[in-house]
Amino acid sequence: MRIFAGIIFTACCHLLRAFTITAPKDLYVVEYGSNVTMECRFPVERELDLLALVVYWEKEDEQVIQFVAGEEDLKPQHSNFRGRASLPKDQLLKGNAALQITDVKLQDAGVYCCIISYGGADYKRITLKVNAPYRKINQRISVDPATSEHELICQAEGYPEAEVIWTNSDHQPVSGKRSVTTSRTEGMLLNVTSSLRVNATANDVFYCTFWRSQPGQNHTAELIIPELPATHPPQNRTHWVLLGSILLFLIVVSTVLLFLRKQVRMLDVEKCGVEDTSSKNRNDTQFEET
């Protein structure tokens with residue numbers, strides 16, 4: 001803020017009270033990941049002399065934009081705003097030192113100071129708030145086989161913290177065992193997971209609502225208890241598997257028996273052939289002796 005103090009001191013010394021800058025809005029509320037343009041207007045009587053214009057945008061102790069000698073000086077710019085903050089020159093020519101920030105982060109929230117020197121000096125403070133609605137709600141339903149209870153789970157990311165409210169199809173609060181866990185993402189968003197254990201039947205409807213006090217910031221997901229899968233198909237499959245195993249066993253046994261029977265027959269034939277040969281040899285011997 002040394003620059004700010006120097007400009008104000010210069011203005012006071014020269015008593016240039018006629019130079020006044022205006023801010024159409026002193027509060028901007030934007031969504032995480034969106035773009036924002038914060039306006040800071042100053043008087044331009046004739047054609048703007050860019051070389052005589054000095055503009056500073058600061059956020060607390062962080063340098064956001066520095067415009068001197070007719071161009072932006074990025075050297076002192078804080079790393080948090082590198083590549084995301086700019087001061088459109090076409091707006092400067094209209095007397096509007098508009099600060100544009102793209103892909104707004106949670107850490108961008110805070111109080112900004114617009115300081116302008118152009119024949120005189122003045123400043124304005126502008127507040128930026130960042131919200132991240134819990135729009136994308138992931139859900140899951142599971143059944144505890146031991147207790148037959150259904151566990152309903154809703155998970156979403158956002159900022160600031162939201163309360164998770166569970167209701168039934170009549171939008172009445174639901175009693176049951178609940179738990180909530182909260183963690184931080186890399187982008188500093190809050191990762192909120194809420195679970196509810198209830199006794200329910202198929203087609204029962206439940207709602208989980210990520211509730212915040214601001215209007216239009218509430219988001220709801222619907223969970224419908226699914227029907228239990230039919231038990232017949234698994235039993236039928238078991239029967240078919242068992243029957244197939246039995247048939248395969250019988251085929252293998254039959255094949256083995258046929259093979260063994262064939263081997264026995266071949267042995268019998270070979271045995272008969274040997275016996276016939278032996279008998280013939282004996283008969284030939286007896287004939288020779290005679």
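The backbone N, Cα and C atoms fix where each Cβ goes, glycine too.
Nothing has been swapped: the model has the original residues at all the noted spots.
Summarising the annotation, Swiss-Prot assigns domain 'Ig-like V-type' to 19-127.
The domain 'Ig-like C2-type' annotation in Swiss-Prot covers 133-224.
Shown in sequence order, Ile126, Thr127, Lys129 are the residues of the chain, 6+ apart in sequence, with a C-beta less than 8 angstroms from the C-beta of Leu27 (mutagenesis position). Record note (Swiss-Prot) on the mutagenesis of Leu27 to Ala: PDCD1 binding.
Looking at Swiss-Prot, you'll find the mutagenesis Ser34 to Tyr noted as follows: No effect on PDCD1 binding. A coil conformation is recorded for Ser34 (mutagenesis position) in the three-state DSSP classification, outside any helix or strand. Around Ser34 (mutagenesis position), taking its Cβ as the centre, 12 other Cβ atoms fall within 10 Å, counting all chains.
Its Cβ taken as reference, Lys124 (mutagenesis position) is surrounded by 20 other Cβ atoms within 10 Å in the chains shown. Under the heading of mutagenesis, Swiss-Prot lists Lys124 to Ala and annotates it as follows: Abolishes the binding to PDCD1.
For the published mutagenesis Ile126 to Ala, Swiss-Prot gives the following note: Abolishes the binding to PDCD1. Costimulates proliferation and IFNG production of T-cells.
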Check your understanding: Using Cα coordinates, what distance in whole Å links Lys124 (mutagenesis position) and Ser34 (mutagenesis position)?
Key -> 23
Study note, to complete from the structure: Rounded mean pLDDT within the domain 'Ig-like C2-type' (133-224) lands at 94
Practice item. Around the Cβ of Ile126 (mutagenesis position), how many other Cβ atoms lie within 10 Å? Please give the count over every shown protein chain. Key: 21
Review point. When DSSP states are grouped into helix, strand and coil, how many residues of the domain 'Ig-like C2-type' (133-224) land in each?
Key: 0 helix, 53 strand, 39 coil
